[in-house]
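**Q** Please find one structure pasted underneath; my questions will follow.
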Amino acid sequence: MMATFSCVCCGTSTTSTYCGKRCERKHVYSETRNKRLELYKKYLLEPQKCALNGIVGHSCGMPCSIAEEACDQLPIVSRFCGQKHADLYDSLLKRSEQELLLEFLQKKMQELKLSHIVKMAKLESEVNAIRKSVASSFEDSVGCDDSSSVSKL
């Protein structure tokens with residue numbers, strides 16, 4: 001019999017620490033973010049935002065990486081949260097502002113379309129459920145009137 005645990009991230013029942021890769025990434029992200037914020041607080045520094053936030057259509061919720069020195073000097077603060085975003089930033093700088101804006105707006109438009117489709121499907125199912133309940137209650141009330149009129153004859 002396998003032992004069951006609760007996922008550290010979402011609390012669902014699982015056979016390991018995390019229920020899946022998504023929860024594992026989310027938990028590691030959260031821990032890293034909290035450790036960085038503690039270091040900023042320790043040195044009385046204002047948390048710096050990743051420089052990727054300066055590019056149109058890109059954002060990052062992770063504070064810039066911060067490294068403590070061996071001696072009690074001020075820590076080294078990077079412009080980015082990690083190497084992946086530093087590389088992405090460099091590649092995005094090669095593109096024009098208009099190109100980035102167009103790409104961002106196209107993504108946003110696609111997200112809004114999908115969101116709209118989901119909302120419309122939900123509304124349609126609610127309307128159909130109401131129509132069905134109204135139709136069945138109408139049939140019940142009509143059925144009662146017919147039976148009472150028949151018994152009077």
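Backbone N, Cα and C define each Cβ position, glycine as well.
Annotations per Swiss-Prot:
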- Cys23 to Ser: Complete loss of C1 zinc-binding activity; when associated with S-7; S-9; S-10 and S-19 (MUTAGEN)
- Arg25 to Asn: Complete loss of BM zinc-binding activity; when associated with K-26; E-33; K-35 and E-36 (MUTAGEN)
- Arg33 to Gln: Complete loss of BM zinc-binding activity; when associated with E-25; K-26; K-35 and E-36 (MUTAGEN)
- Cys60 to Ser: Complete loss of C2 zinc-binding activity; when associated with S-64; S-71; S-81 and S-85 (MUTAGEN)
**Q** Please report how many Å separate the Cα atom of Cys23 (mutagenesis position) from that of Arg33 (mutagenesis position), as a whole number.
**A** 15
**Q** Rounded to a whole number, how many Å is the Cα of Arg25 (mutagenesis position) away from the Cα of Arg33 (mutagenesis position)?
**A** 12
**Q** Provide, as an integer number of angstrom, the distance between the C-alpha atoms of Cys60 (mutagenesis position) and Arg33 (mutagenesis position).
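**A** Here the two Cα atoms lie 11 Å apart.
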**Q** Same-chain residues six or more away whose CB lies under 8 A from the CB of Arg33 (mutagenesis position)?
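**A** The answer is Gly61, Met62, Pro63.
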